[in-house]
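One structure is given here, and the rest of the page talks about it.
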Amino acid sequence: MAGEENFKEELRSQDASRNLNQHEVAGHPHSWSLEMLLRRLRAVHTKQDDKFANLLDAVGEFGTFQQRLVALTFIPSIMSAFFMFADHFVFTAQKPYCNTSWILAVGPHLSKAEQLNLTIPQAPNGSFLTCFMYLPVPWNLDSIIQFGLNDTDTCQDGWIYPDAKKRSLINEFDLVCGMETKKDTAQIMFMAGLPIGSLIFRLITDKMGRYPAILLSLLGLIIFGFGTAFMNSFHLYLFFRFGISQSVVGYAISSISLATEWLVGEHRAHAIILGHCFFAVGAVLLTGIAYSLPHWQLLFLVGGILVIPFISYIWILPESPRWLMMKGKVKEAKQVLCYAASVNKKTIPSNLLDELQLPRKKVTRASVLDFCKNRQLCKVTLVMSCVWFTVSYTYFTLSLRMRELGVSVHFRHVVPSIMEVPARLCCIFLLQQIGRKWSLAVTLLQAIIWCLLLLFLPEGEDGLRLKWPRCPATELKSMTILVLMLREFSLAATVTVFFLYTAELLPTVLRATGLGLVSLASVAGAILSLTIISQTPSLLPIFLCCVLAIVAFSLSSLLPETRDQPLSESLNHSSQIRNKVKDMKTKETSSDDV
């Protein structure tokens, strides 16, 4: 308490010395440095009531144990990105033609061009048709060349891909001529697995613990990721992609929960940002491997092999002490904390361990119904669901927009992924200087600006939305790609702030459940994007991006700030902390007036 009084005295002395400047600046009663000092004081007050923060200080805020934990927790994010975006690289193929090898029986020395010219009908523009062929006739080669073939039909013996340099799912299962929608089916199956995985793993994470949820999700990546390489039918491929999506979302929920509950203050923010950087590295790694491998099965084989070393997590990954306490496992929580302290070469004072008891020795219980009963929890869930819906819708809309512009699949992935790393690192500065709430608002505001610019840039190769007399179409197309890249930059920052902010807003007893419920909105956003783009002009999807970003920006103002605040443990913890901070601000204002 003496330290607090000295701290307050320092604040009052600085306030008195700058009293003249305060009156000169209307609407700014404190200078920036004074605001920083006040924020530190509020952090001291709130931290005193957080037993786990004090314990983690004694353990070592970010010692060897925490550094190892962050590395172990987020390195698998590389493989999550690998399997999440793999579909984009296994559905590529050159234009196919009907298999007309029957003519080689009468003309074995025909070149590929001569074979196509004799057996495949042509479109009015001179290109060969993909889905039709001339029916075979019992003639010799000279008669076929002299009289030609006239009777056409659909392909009888499959297709050939004369210009294909790689073996993809398209030429593996002949997904052409009415089967092109199978590609969208694969994407829909992957998206369908996300909400189911969210529901399954939020139960596992909150009921069984963060540690078993992480192990189960990694096991799913090994089984479904490695097994995909051996699928001999497209339906089995869809089933395994469905399983992979559940594992990916399960790992995201459980890993963020574990890292959030082991770290304090800005270390928590830095760890989640680092995890998202690993995710971007995974997307770049996928692009490089997919570019170099000639077969789609090899891609999944390599991915499955890279996940196998994570089996060792069974012996080296710890459980969350916060979750153990919420489940009444005080002894196990103390053991985990003491082990962490020994790794960091620290000693936890016995009085701190003795304070680690449950209030009235009752186990904290919560259910999904609390998201409806608790007003604050309901508000947080709805607002964050709106933000996640906006992010998902915008991501898929812009990805399809890039494809419309004729950008190669490798460029569409590697460049935005590289840009994501500095975007996420910039969040460190934002989160430290302006907090979680305003960081989310700033990134959403950037999204609004870039979407508005897209409304006035060219629609694609067929024409321009507005007349730009001094700019050729190629330059306008380049401008559109640049704006899309900048929008990806803002989107990456929004996702990073979103995950950290959401994890800090939700209480420990329902953190994984809340993350799972919020992630359901991403599926709805993706489905809406795919539906609108396939049925409406290109102007409406971008316009909806602007509208949704404005709505999310407005709703974000309803959320409380979590910077320098302890993690919520129970359903009423957040309201208690806010009341204490409000009382402290009132006392500070009263002392300033005196």
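Using the three backbone atoms N, Cα and C, a Cβ is placed for every residue, glycine included.
Original residues fill every noted site, and no substitution is shown.
On a predicted model such as this, the values are computed, not experimentally measured, just so you know.
According to Swiss-Prot, the protein has these features:
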type    : residues  : note
MUTAGEN : W388 to A : Strongly reduced riboflavin transport; when associated with A-395 and A-487
MUTAGEN : Y395 to A : Strongly reduced riboflavin transport; when associated with A-388 and A-487
MUTAGEN : R487 to A : Strongly reduced riboflavin transport; when associated with A-388 and A-395
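Long-range Cβ neighbours of Y395 (mutagenesis position) (same chain, at least 6 residues apart, Cβ-Cβ under 8 Å): L491, A526.
Other Cβ atoms within 10 Å of the Cβ of W388 (mutagenesis position) number 25 in total over all chains. Note: the Cα of W388 (mutagenesis position) and the Cα of R487 (mutagenesis position) are spaced 16 Å from each other.
Other Cβ atoms within 10 Å of the Cβ of R487 (mutagenesis position), summed over all protein chains shown, number 24.
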